[in-house]
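Before any comments, here is the structure.
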Amino acid sequence: MSSQFIFEDVPQRNAATFNPEVGYVAFIGKYGQQLNFGVARVFFLNQKKAKMVLHKTAQPSVDLTFGGVKFTVVNNHFPQYVSNPVPDNAITLHRMSGYLARWIADTCKASVLKLAEASAQIVMPLAEVKGCTWADGYTMYLGFAPGAEMFLDAFDFYPLVIEMHRVLKDNMDVNFMKKVLRQRYGTMTAEEWMTQKITEIKAAFNSVGQLAWAKSGFSPAARTFLQQFGINI
């Protein structure tokens, strides 16, 4: 007696339909009235911890509260869920990071007073470890946020060149750059800005090149301390 094995078609995973601009507008439409710099501060200081929590949580959708505001996120960090398709209108931790960074940038661009307020409250951990501060400009500082690569125009190409420096200086696998190299710059496709925006990209690359760029885990104060003993990082 023969056994039967039946195989059915499965939906293709198609990430090409996701539009960050549309996603951002929907995010602001849902949470915009609740956002403030305090919420953003709590999020970025706890983003790594939240990622670890999701990695251990066997739930496809999780409510995370930052600064008193509850966000429902799709959990694509739990090992069994990593390959699950994410709906275009859903929020992941990565998308939320990019959306919040974009919201901060838009708010700072519209008001010098808001820029001063943001710089006094919000800390971007990865930027700080690399020697970047608010004094280097909000587009560079916020460009270190995961997800900022979705909005290359809002961040003056800094998310792109930051990843370049991570490849060159931190030995990051260049394959991690695939996502940023597919992004649009405003209405321009990746193929267009790669040839038409070289001057701007090189300027941003050189600006980031001026940072101390310590290896992760060493703050500017720690580097200065170690230099007194001949240890240069």
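Each residue, glycine too, has its Cβ placed from N, Cα and C.
Every position carries its original residue.
What Swiss-Prot records for Gln12, Ala15, Ala16, Lys48, Lys51, His77, Arg95, Arg166, Lys178, Lys179, Arg182, Arg184 is RNA binding site, and it gives experimental evidence as the kind of evidence. In the three-state DSSP classification, Arg182 (RNA binding site) falls within a helix. Taking a C-beta cut-off of under 8 Å and a sequence gap of six or more, Arg182 (RNA binding site) has these contacts in its own chain: Ala190.
The mutagenesis experiment Arg41 to Gly is recorded by Swiss-Prot, whose note states: 98% loss of RNA binding and RNA replication activities; when associted with Q-51. Annotation note: Arg41 (mutagenesis position) sits in a helical segment as assigned by DSSP. Cβ neighbours of Arg41 (mutagenesis position) (same chain, under 8 Å, six or more residues apart in sequence): Gly67, Gln121, Ile122, Val123.
Counting every protein chain shown, 13 other Cβ atoms lie within 10 Å of the Cβ of Lys48 (mutagenesis position). One mutagenesis experiment catalogued in Swiss-Prot, Lys48 to Glu, is accompanied by this note: 99% loss of RNA binding and RNA replication activities.
Under its mutagenesis entries, Swiss-Prot includes Lys51 to Gln with the note: 98% loss of RNA binding and RNA replication activities; when associted with G-41. Here the Cβ of Lys51 (mutagenesis position) has 14 other Cβ atoms within 10 Å, regardless of which shown protein chain they belong to.
A simple Cβ count within 10 Å picks out one of the binding-site residues Arg95, Lys178 as the most packed, and that one is Arg95.
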